[in-house]
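What Swiss-Prot records for Asn286 (among others) is active site, and it gives experimental evidence as the kind of evidence. Look at Swiss-Prot and you will find Glu292, Asp299, Gln319, Glu323 tagged as Ca(2+) 4 binding site. The Ca(2+) 5 binding site annotation in Swiss-Prot covers Ala542, Asp545, Glu547, Glu552. Feature annotation from Swiss-Prot assigns domain 'EF-hand 2' to 602-637. According to Swiss-Prot, the mutagenesis experiment Lys230 to Ser carries the annotation: No effect. In Swiss-Prot, the entry for mutagenesis Lys234 to Ser states: 20% decrease in activity. The structure shown retains the original residue. Swiss-Prot gives this note for the published mutagenesis Lys234 to Glu: 85% decrease in activity. Swiss-Prot lists His262 to Ala among its mutagenesis entries, and the accompanying note reads: Loss of activity.
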Amino acid sequence: MAGIAMKLAKDREAAEGLGSHERAIKYLNQDYETLRNECLEAGALFQDPSFPALPSSLGFKELGPYSSKTRGIEWKRPTEICADPQFIIGGATRTDICQGALGDCWLLAAIASLTLNEEILARVVPLDQSFQENYAGIFHFQFWQYGEWVEVVVDDRLPTKDGELLFVHSAEGSEFWSALLEKAYAKINGCYEALSGGATTEGFEDFTGGIAEWYELRKPPPNLFKIIQKALEKGSLLGCSIDITSAADSEAVTYQKLVKGHAYSVTGAEEVESSGSLQKLIRIRNPWGQVEWTGKWNDNCPSWNTVDPEVRANLTERQEDGEFWMSFSDFLRHYSRLEICNLTPDTLTCDSYKKWKLTKMDGNWRRGSTAGGCRNYPNTFWMNPQYLIKLEEEDEDDEDGERGCTFLVGLIQKHRRRQRKMGEDMHTIGFGIYEVPEELTGQTNIHLSKNFFLTTRARERSDTFINLREVLNRFKLPPGEYVLVPSTFEPHKNGDFCIRVFSEKKADYQTVDDEIEANIEEIEANEEDIGDGFRRLFAQLAGEDAEISAFELQTILRRVLAKREDIKSDGFSIETCKIMVDMLDEDGSGKLGLKEFYILWTKIQKYQKIYREIDVDRSGTMNSYEMRKALEEAGFKLPCQLHQVIVARFADDELIIDFDNFVRCLVRLEILFKIFKQLDPENTGTIQLDLISWLSFSVL
């Protein structure tokens with residue numbers, strides 16, 4: 001219940017703008033300005049209690065408390081490491097980012113790319129920090145985390161060994177913005193060791209809030225040049241690199257003056273007419289050096305003489321050192337990998353860019369209710385969360401000769417690095433996209449059934465199921481309605497996720513789920529209509545007071561269920577019996593009279609029939625995944641969120657819902673629906689309660 005309340009509160013805060021870059025969420029409720037001012041007033045340097053200078057902040061295994069790698073480590077402030085520490089000198093450069101004893105080169109490559117864009121760098125690394133003015137041993141940074149900007153505060157105690165920084169450091173040893181940025185990122189992920197191993201695109205996204213895709217240039221898609229042009233039009237960040245095969249290859253220069261293992265940026269893509277034919281050209285920037293391409297279409301290449309002088313002047317006008325043109329074919333031949341970080345509309349301040357349309361949806365997989373696994377598990381796959389995508393407008397131009405709607409889908413699993421300390425790691429995740437059949441178009445209140453997925457193939461799917469934080473793919477489909485189904489590879493895996501869809505044109509996205517509905521069968525009974533046989537049974541069971549209490553009801557039902565071989569049950573708990581009495585006790589006596597007991601008896605027989613029919617394997621019990629169908633048979637349609645609550649409340653560790661819990665669930669639902677209907681006679685879908693009423697209903 002606490003989790004539901006937290007989600008509701010968070011949704012309300014997000015609607016008010018909390019989590020935007022301008023109103024970043026304070027991680028662990030630590031406010032930078034408040035903490036710094038407190039330290040300055042006290043004349044003390046900040047010590048972060050939430051990420052202490054202790055072995056627990058380093059790691060849990062290779063960097064754990066008893067590891068040889070962590071012996072002799074001392075935590076020191078920059079003022080103790082060098083005579084004149086600086087936060088940042090003359091802007092950020094790649095020499096500020098040298099890898100240490102941590103396998104987070106993926107993160108450092110993303111930081112290096114971040115330095116190519118001063119505006120975006122300043123969002124992540126506030127540049128007005130220093131070791132001189134108002135220095136209090138405290139620094140702050142901003143990261144994008146699953147749709148929200150989060151401000152993280154750290155103290156400046158850094159792990160050292162033999163007087164040297166253990167992890168990332170600057171080449172000169174006196175600049176500390178990158179080391180403190182790495183520490184803040186380690187904090188939000190639980191510890192330094194949690195950063196070991198990852199994809200550069202993960203860092204790209206956490207520094208920009210964008211959605212990052214990458215291409216192996218040995219196997220490029222046929223429309224890659226057009227993809228690059230469109231990405232540049234939309235203000236995306238594009239980076240490329242040449243793979244290295246050994247440590248000796250790092251920073252090695254090829255005979256045509258390209259540097260291996262080096263982060264380049266792509267800044268232009270143009271088609272020019274040369275000697276009667278069209279040439280595709282790519283403009284590359286080497287941001288940290290004068291080393292430039294000497295192959296065809298370099299600055300001094302005679303090929304430029306075959307181009308219209310005005311076009312040539314336009315393209316070769318030098319913006320800054322380190323920028324050069326090369327043919328697209330040479331680009332594919334010499335470079336290994338291209339990464340595109342598509343930025344969100346709020347990141348781009350320039351109105352000249354053609355901005356992506358962005359939608360984000362949050363969801364979760366919960367064991368026993370919405371963690372159905374992939375298509376290999378047909379009995380549970382349909383239980384996964386489902387999202388409707390309505391593609392309405394085609395792209396303005398067909399980049400590959402095919403009309404359609406271009407969109408990117410990114411499925412991110414949340415907080416998995418943080419859980420490495422607890423022995424957890426990334427789930428293997430992926431998704432499928434299904435075309436909505438004509439008879440269901442326009443409906444969002446129907447969770448697609450098991451039979452639909454047994455008879456319908458996916459129209460598109462993620463390239464693979466993989467244990468990375470994000471699975472991302474680019475698609476182009478005709479206008480229409482589609483359902484996206486995210487899943488873990490295996491069922492029964494708990495996890496939170498967010499889905500982001502970037503589309504060229506406006507599209508509509510929403511959760512596909514059953515609407516809340518209760519068709520409760522009202523059993524009409526008059527005492528005169530009750531047969532003599534049932535009257536004699538009631539008189540025998542009720543005793544002299546002609547009423548049945550919850551305790552008497554428990555004894556009666558235990559005897560009844562003991563005779564049934566098709567339902568495994570130890571009888572009903574006293575809690576279940578009490579709420580059954582509460583449901584029908586119209587006179588407030590706390591007991592059931594003849595008519596009330598007759599209605600309850602009829603209901604229990606109906607519950608038995610449903611339970612037996614849903615139990616297809618004749619085990620005498622019900623699996624939690626069968627509960628959804630059982631609730632529908634009983635007249636209740638509920639969204640995924642409520643199924644998660646029901647399974648958490650009524651299923652055991654093996655995801656079994658016994659007959660007692662099944663009945664208790666149905667009775668509680670019936671009571672709650674009836675209360676709501678009484679308090680909402682106009683069917684507005686909303687009621688108001690004071691505290692005493694809320695508490696009275698909550699203890700049911």
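A Cβ is built for glycine as well, from the same backbone N, Cα and C atoms used for every other residue.
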Residue with minimal Cβ packing [other Cβ atoms within 10 Å] among the binding-site residues Glu292, Asp299, Glu547: Asp299
Assigned conformation of Glu547 (Ca(2+) 5 binding site) - DSSP reduced to three states: coil
Intrachain C-beta neighbours of Glu552 (Ca(2+) 5 binding site), sequence separation six or more, cut-off 8 angstroms: Leu541, Ala542, Gly543
Separation of alpha carbons, Lys230 (mutagenesis position) and Glu292 (Ca(2+) 4 binding site) (Å): 25
Listed in sequence order, residues not in Ala542, Asp545, Glu547, Glu552 with Cβ within 8 Å of the centre of the Ca(2+) 5 site Cβ atoms: Leu541, Gly543, Glu544, Ala546, Ile548, Ser549, Lys591, Leu592
Subset of recorded positions (Asn286, Asp299, Glu323, Asp545, Glu547) lying within 10 A of His262 (mutagenesis position), CA to CA, in sequence order: Asn286
Other CB atoms within 10 A, centred on Asp545 (Ca(2+) 5 binding site): 11
Glu323 (Ca(2+) 4 binding site) - helix vs strand vs coil (DSSP): strand
Counts by DSSP class (helix H/G/I, strand E/B, coil) across the domain 'EF-hand 2' (602-637): 23 helix, 4 strand, 9 coil
Confidence summary (mean pLDDT) of the domain 'EF-hand 2' (602-637): 89
Length of the line joining the Cα atoms of Glu323 (Ca(2+) 4 binding site) and Lys234 (mutagenesis position), in Å: 20
Nearest of the recorded positions (Lys230, Lys234, Asn286, Asp299) to Glu547 (Ca(2+) 5 binding site), judged by Cα-Cα distance: Lys234
Other CB atoms, at most 10 A from the CB of His262 (mutagenesis position): 21
